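Novice: What Swiss-Prot records for this protein is below:
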type    : residues     : note
VARIANT : Leu73 to Gln : In strain: HU1069
Amino acid sequence: MKLSKIALAAALVFGINSVATAENETPAPKVSSTKGEIQLKGEIVNSACGLAASSSPVIVDFSEIPTSALANLQKAGNIKKDIELQDCDTTVAKTATVSYTPSVVNAVNKDLASFVSGNASGAGIGLMDAGSKAVKWNTATTPVQLINGVSKIPFVAYVQAESADAKVTPGEFQAVINFQVDYQ
């Protein structure tokens, strides 16, 4: 009985002490919210495939190319890239071709795209299609077989002197080549 009274007294003391401590505590500061936004965009198209976001635009970075690499009409850089198509349905089309159109065709060598900005000169950009054939601007490339789901259309971009006797001036350059995928 004596033990019960002691236990009861201890419980009352600790309970009262807990209430007193809780009354003296300052409340924790309110944690603020983080707010953001999700922007959604796209286009619904009536075609065999859709263009993957990674392919609009396709970025080709040649980094630095020495002028000596362009001697004797050599093709320098030779960067392999893909135009990636998504959600392809081969019941709609079995193959695809690509037509490439530079924003400006090189004035000296019509097979090259011209630099549109930067201070480099005497050279331009060329492309080879999936069949390793030189791309003719505004002309369909060798057909590429589509597969259900993701299909990739490879190409190779290169830098080349405008002519065998062109004076290539070092400097930065940019070029733009648009493309259109057609399905068969």
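Each residue, glycine too, has its Cβ placed from N, Cα and C.
Map these features onto the structure and tell me what's around them.
Specialist: According to its DSSP assignment, Leu73 (variant position) is helical. Using a 10 Å radius centred on the Cβ of Leu73 (variant position) and all shown protein chains, the other Cβ atoms total 13.
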